[in-house]
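After the structure tokens below, expect a handful of questions from me.
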Amino acid sequence: MAVMKFTWRSIIPRCSKGIEEPEAEAEAEPETKKQDSKQGSFSRLAMIDLSYPSSRFTEDLSTSLAGSNLYVFTLEELKVITQCFSSANFLGEGGFGPVHKGFIDDNLRPGLEAQPVAVKLLDLEGLQGHREWLTEVVFLAQLSHPHLVKLIGYCCEDEHRLLVYEYMPRGSLENQLFAKYSVPLPWSTRMKIALGAAKGLAYLHEAEKPVIYRDFKASNILLDSDYSAKLSDFGLAKDGPEGDKTHVSTRVMGTRGYAAPEYIMTGHLTAMSDVYSFGVVLLELLTGRRSLDKSRSPREQNLAEWARPMLNESRRLARIMDPKLEGQYSETGARKAAALAYQCLSHRAKQRPKMSDVVNILEPLLDYEETSVGTFVYTVPTHQNGGSPPKDDTDTKECEAKTELKKENGDHHNRHHHRRSHKSRDGHRHRNKSSSQSSVHSENYTSKQTLENGSNEECNID
């Protein structure tokens, strides 16, 4: 089976047909910009080039994009890789379409190493379409970073549109946090994931031609075997504003619960829109709650609106921390992470930090050791008379917990040894108890529809 090396001449004539009209930001063809000397002869193709047949997008760009290393697969090859898209290899389904696990062997193509892959098939009746497929190919062909998922190749055959990615064995952050039988993520792992995702966003925002991700959420953060985070699903990504422009005007797309309020209201998209979404995910990591959960009381359904007022008060913060952590986290680290989430969720976009600043704040948090926080020894009260506990019951138990921690200081060595053992079992603690759990690009995929209390929807946000 022959696999062709990627060239833009092979994809443009067949796969640029049916491109939608440019959105509001593409009012006029931009002037050709001089290439940045730092980038040498490389200049990333902007998505706006898709809208103009006379532009350089119709030329052979294989020279300037020679380092992309994408492969063009045939549909028959992908059928072999996935065993005819067998239900046994089905990983799940998102807005783009179904995802199947496959395996590329050494005989498929010299130079293409044997490896497991995830094959995503565009559902022609799904939420996304050809433009989103092409957007993902164009962006991931040109962007490379340790915290972006790797696109290995694609298939564009008749009406079929498929993408072939590296396989991410730990699945998505959404599944790790919210799947019914998932093992709780330790505090240190949560901060590692947050930092990795932040680095991915910072890379996009600070590129020569900035990219706005536009759909940052827990289900789009995939995890490798070491829980290193990688951003996936670039179908809604947009080129950032250039020159003296402050924003990109576009249709409001994304996922409820994650989208920035000013973007929903105006359609004005900036890098700060991604920062807000990052703040929501950071809140999910802190609290173990979904960004939008209709199973909760009306006041608590929107996580950002409910939790943000409590992020700057230590005592209130302790009450909203994920109970699955069982009090095993760094108090100082939690306060700093909560303060960062508070800034990211500011309703004034200009007051949010840049993602590069977010990275600088998160990096030191990985060095904080997990300790047993007072709320860990909280015991659920039982009232034989059916009455309610006194209002200060929680505060009293927190004081008792702190007193108990002081008594444990003499046994500090044993607790420190326990923490080391706890970390050494990190890999074991994260093995799913059910092989049916999953996330996009992984055997651990669980579709949004099957996750309990799921209410996030990818859609036009009216």
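Any Cβ shown, glycine's included, is placed from N, Cα and C.
The structure displayed is predicted, hence computed values, not measured ones.
Swiss-Prot feature annotations, pasted as is:
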{"type": "ACT_SITE", "residues": "Asp215", "note": "active site, proton acceptor"}
{"type": "BINDING", "residues": "Leu91, Gly92, Glu93, Gly94, Gly95, Phe96, Gly97, Pro98, Val99, Lys120", "note": "ATP binding site"}
{"type": "DOMAIN", "residues": "85-366", "note": "domain 'Protein kinase'"}
{"type": "MUTAGEN", "residues": "Tyr167 to Phe", "note": "Reduced phosphorylation associated with lower induction of pathogenesis-related genes (e.g. PR5 and PR16) in response to pathogen-associated molecular patterns (PAMPs). Impaired phosphorylation and altered induction of PR genes in response to PAMPs; when associated with F-165"}
{"type": "MUTAGEN", "residues": "Ser172 to Ala", "note": "Normal phosphorylation"}
{"type": "MUTAGEN", "residues": "Ser219 to Ala", "note": "Normal phosphorylation"}
{"type": "MUTAGEN", "residues": "Ser225 to Ala", "note": "Normal phosphorylation"}
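Mind mapping these onto the model and telling me what they sit next to?
Secondary structure at Asp215 (active site, proton acceptor), taken from DSSP and collapsed to helix, strand or coil, is coil.
Cβ contacts within 10 Å of Val99 (ATP binding site), excluding its own Cβ and spanning all protein chains shown: 25.
Cβ-based neighbour count (10 Å, all protein chains) for Tyr167 (mutagenesis position) stands at 23.
Taken residue by residue with DSSP, Ser172 (mutagenesis position) is part of a strand.
With a 10 A radius on its CB, Ser219 (mutagenesis position) counts 29 other CB atoms from all the protein chains.
Other Cβ atoms within 10 Å of the Cβ of Ser225 (mutagenesis position), summed over all protein chains shown, number 10.
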Over all pairs in Leu91, Gly92, Glu93, Gly94, Gly95, Phe96, Gly97, Pro98, Val99, Lys120, the listed ATP binding residues, work out the largest Cα-Cα distance in Å.
14
Between 0 and 100, where does the mean pLDDT of the domain 'Protein kinase' (85-366) sit?
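Averaged over the domain 'Protein kinase' (85-366), the predicted model reaches a pLDDT of 94.
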Nearest by CA distance to Asp215 (active site, proton acceptor): which of the recorded positions is it, out of Gly97, Val99, Tyr167?
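Going through Gly97, Val99, Tyr167 one by one, the Cα closest to that of Asp215 (active site, proton acceptor) is Gly97.
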Fewest other Cβ atoms within 10 Å: which of the recorded positions Glu93, Asp215 wins that one? Let me know.
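Each of the recorded positions Glu93, Asp215 was scored; lowest Cβ tally within 10 Å is Glu93.
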Compare the Cα of Val99 (ATP binding site) against each of the mutagenesis positions Tyr167, Ser172, Ser219, Ser225 and report the nearest.
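When the Cα distances are compared, Tyr167 comes out closest.
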